[in-house]
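Recorded in Swiss-Prot as a mutagenesis result, Leu22 to Ala carries the remark: No effect on LIF-induced signal transduction suppression. Record note (Swiss-Prot), mutagenesis Leu22 to Asp: Abolishes binding to JAK2. No effect on binding to EPOR. The unchanged residue is displayed. For the published mutagenesis Phe25 to Ala, Swiss-Prot gives the following note: Loss of LIF/EPO-induced signal transduction suppression. Abolishes binding to JAK2 and to EPOR. While the structure shown retains the original residue, Swiss-Prot records the mutagenesis experiment Glu30 to Arg with this note: No effect on LIF-induced signal transduction suppression. Quoted from Swiss-Prot, the note attached to the mutagenesis of Gly45 to Ala states: Abolishes binding to EPOR. No effect on binding to JAK2. What Swiss-Prot records for 46-142 is domain 'SH2', and it gives sequence analysis as the kind of evidence. Arg71 to Lys appears in Swiss-Prot as a mutagenesis experiment; the accompanying note says: Little effect on LIF-induced signal transduction suppression. Loss of EPO-induced signal transduction suppression. Abolishes binding to JAK2 and EPOR. The feature domain 'SOCS box' is assigned by Swiss-Prot to 177-224, with sequence analysis given as support.
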Amino acid sequence: MVTHSKFPAAGMSRPLDTSLRLKTFSSKSEYQLVVNAVRKLQESGFYWSAVTGGEANLLLSAEPAGTFLIRDSSDQRHFFTLSVKTQSGTKNLRIQCEGGSFSLQSDPRSTQPVPRFDCVLKLVHHYMPPPGTPSFSLPPTEPSSEVPEQPPAQALPGSTPKRAYYIYSGGEKIPLVLSRPLSSNVATLQHLCRKTVNGHLDSYEKVTQLPGPIREFLDQYDAPL
């Protein structure tokens, strides 16, 4: 499958081609935010650029629940969409970009604060459960829109409370679980090593102890996924 993104691919060394883009940037800072997001997404290995919702559904159809990908949004009001395989099929969640941050589009009736991040990768990582976290499901509820909601989850004995996230869609309340990205290309050994290192750098002090070239390489992609 050959697709063409509305964003340039060559290291983001040139400005975004506004003729290929639908959503208008609200400011120079938002432009730079999206430029940085695209650069990191292109290195992530699970950015599928211009695939459509139907194509994303086909790509994820044979994958287990929890498999996900990021693609360009087909909605002119948004830049990116998170497509995820759930226990009820593939769901597409728009990623909002406003106020200098990214967030998943949520139910406007929700009173819960929406997590916001300066990077799409950080957003994705936030919704990924820690290793060993059990999965769960809920019975159907009244219909609502296909947007995430985040009521508190029950804590396991001896553990701290964690927040669970759900998608309301087609009369169901579906747990939002991001467990494995769907790779669009083969990652280099350098990138795999970088992700591993990022996952073990839990303090700023550890980063500053690394040689300058390594710190710069890690800064270019500062996520463990």
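Cβ coordinates come from backbone N, Cα and C, glycine included.
Cα of Arg71 (mutagenesis position) to Cα of Glu30 (mutagenesis position): a span of 19 Å. Of all Cβ atoms in the protein chains displayed, 25 besides its own lie within 10 Å of the Cβ of Arg71 (mutagenesis position). The CA atom of Gly45 (mutagenesis position) is located 23 Å away from the CA atom of Glu30 (mutagenesis position).
Shown for the domain 'SH2' (46-142): DSSP residue counts in helix, strand and coil, namely 15 helix, 29 strand, 53 coil. DSSP assigns Glu30 (mutagenesis position) to a helical segment in the three-state reduction. Mean pLDDT of the predicted structure over the domain 'SOCS box' (177-224): 74. Cβ contacts within 10 Å of Phe25 (mutagenesis position), excluding its own Cβ and spanning all protein chains shown: 17. With a cut-off of 8 Å between CB atoms and residues at least 6 apart in sequence, the same chain places Cys97, Gly100 near Glu30 (mutagenesis position), listed in sequence order. Counting every protein chain shown, 19 other Cβ atoms lie within 10 Å of the Cβ of Gly45 (mutagenesis position).
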